[in-house]
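Only one structure is covered here, and it is reproduced in the block below.
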Amino acid sequence: MLGESVPAAVEQEQLGEVKLEEEEAVSPEDPRRPESRLRPEVAHQLFRCFQYQEDMGPRASLSRLRELCGHWLRPALHTKKQILELLVLEQFLSVLPPHLLGRLQGQPLRDGEEVVLLLEGIHREPSHAGPLDFSCNAGKSCPRADVTLEEKGCASQVPSHSPKKELPAEEPSVLGPSDEPPRPQPRAAQPAEPGQWRLPPSSKQPLSPGPQKTFQALQESSPQGPSPWPEESSRDQELAAVLECLTFEDVPENKAWPAHPLGFGSRTPDKEEFKQEEPKGAAWPTPILAESQADSPGVPGEPCAQSLGRGAAASGPGEDGSLLGSSEILEVKVAEGVPEPNPELQFICADCGVSFPQLSRLKAHQLRSHPAGRSFLCLCCGKSFGRSSILKLHMRTHTDERPHACHLCGHRFRQSSHLSKHLLTHSSEPAFLCAECGRGFQRRASLVQHLLAHAQDQKPPCAPESKAEAPPLTDVLCSHCGQSFQRRSSLKRHLRIHARDKDRRSSEGSGSRRRDSDRRPFVCSDCGKAFRRSEHLVAHRRVHTGERPFSCQACGRSFTQSSQLVSHQRVHTGEKPYACPQCGKRFVRRASLARHLLTHGGPRPHHCTQCGKSFGQTQDLARHQRSHTGEKPCRCSECGEGFSQSAHLARHQRIHTGEKPHACDTCGHRFRNSSNLARHRRSHTGERPYSCQTCGRSFRRNAHLRRHLATHAEPGQEQAEPPQECVECGKSFSRSCNLLRHLLVHTGARPYSCTQCGRSFSRNSHLLRHLRTHARETLY
């Protein structure tokens, strides 16, 4: 227990600067106590330096400790995990080596993970400054001390933030457990400049009779053995050594105490801006330097600890050119505002070595670039994600779940952000207007795409468009092939095809292949094909594995990509979102619309060298050239029949599988092809879209119209369909189907067989007539 010599207000006297700062923050009209608005770093200092006082009693002392601890840890705002992290962080910083603790200055440390990442980044540096000496002359380390004493041959004047304050200096010495710190010797005061500390006159008394003695008494009277904080003794002794030199009159009313080294909370900067003549060091509060009187007779000079701040330099001579050997200056540097991060210390990724100034950016980089950190795996396609919420959104692409519905039109979306963008289309006025043509857009991205069209000069300036008019779909055209795109990003992806073809034709050396491999780092191990993005490689791998993770719930058909499933589902729903702005014809796919737009006078840069026919796309030209060469690369695995196009093969395979995906809504009749379904629907609606301009007669099919036009042809006029001649007998036919039926007579082929008796026929109609005999049905 402490003796009665310990004053009752020792706690308030020792940290009077801190309390005065808090009293300044609270206005005189505020009825609340200053302690009720303590910042965490202030409450932390009061909590650590609290001393038991006889007049308060044990219950009041315990209550005071609880109050200070509550202001420091803030259990109403922080969770148990956060409070534990604050305690662990404080202890972790106290056990760090001095040279590592010095490198952490200026960093807003919030948890132990940030400290670990910063220390790992320091160890990875090829070369860094040597360790700084933080040990006092007794050999005790004080890594968390806010006060260090340094003895040099001369003292210097350092500008401070408070005008004309007086402080006595104290000679540093090693204090034993029973020694009492020496009293400061009175010296002649010298006039000091504004903003500097000067030595006090001998008439002033210190704040307390001896903080060092108080701490020693606490240590001697403690019945609990060693302190749980090994650094408390050295730190508190140094703090008491400086506080002992301060008098209550020396504490300015508007003094701002340095922020706590742990960086808890943020300090409001003072209204008065402090001007410092020295260059700033770290953003942490630079430790207080006390220049001891090394020139005084009879006092041996002893080396002491250096300053923590790397930017703090030893002070030089005064303004008059003479060394201030007869006075001592206490240098107090205040951290201004929130600590600024040190640009030399950054968060480094342990996998690739990329550095980031913030921890949040490092975590986002690890989730995006390193799949090992993506612990949430999709069981359908094998794609991994860093968060469960992203996996939940991704699963909706497989299940086609669309929980967000528009209350105006009923359109459904997978994500709420997509619904928010869609709701902008229902608003009365557009939010973004084009400054050149006045056209309005609901989304900023649409306006940016529209402005790119103006910049490219691909089309003339458009007039302001009313809301009822549909916006044109194509904004950007490819200068190589004339293909149109709605987005500039799609055009950029398309231009890579031309660039790849050009590189392949121009250079075949190893250098060009090396450059192409650099642009396409993701290579397929089966076929060697390279891709620019990893997701493209994942989608390509399904071609080799045969995996089709996206299935249609209506017909059960599966696809390798989700975009293919979305396009396929429009077959069942009948949705055709892409309409031609000129003729109004609608299409299921955007590519079909782009192909259709070429029929309205679009550019056709690709020409056939044999017949001169022109095409708008290279794939259309390649498909047409197979009609000249007779090439049929697509073959049926069942019957071996060849086809020039994969679409024709898919249509043919439905004959073997019996699949008829297209059903009539009126009678339920099913068809293999959508064209047959469209032709059948005309029998219900009575539509006859093909009309003869000569007699006005209309037909359901275009073939019927062409056959009818042959009846109007004059003897010298060329018929709509030239006559078909048989190469065997020379017989001619007006229709190609009749010629094919006639050729069966010469070949003797009978492709239609009866499954019951095995009899074969040359025509399908003959087989149908024969089947009625088995069913005992007659036509007449």
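Cβ coordinates are placed from backbone N, Cα and C, and glycine is handled just like the others.
Every position carries its original residue.
Shown for the domain 'SCAN box' (56-126): DSSP residue counts in helix, strand and coil, namely 51 helix, 0 strand, 20 coil. For 56-126, the entry in Swiss-Prot reads domain 'SCAN box'.
Counting only same-chain residues six or more apart in sequence, the Cβ atoms lying under 8 angstroms from the Cβ of GLN483 (mutagenesis position) belong to LEU477, HIS494, ALA594, GLY616, GLN617. Quoted from Swiss-Prot for the published mutagenesis GLN483 to Arg: Abolishes methylation by N6AMT1.
Here the domain 'SCAN box' (56-126) has a mean pLDDT of 80 out of 100.
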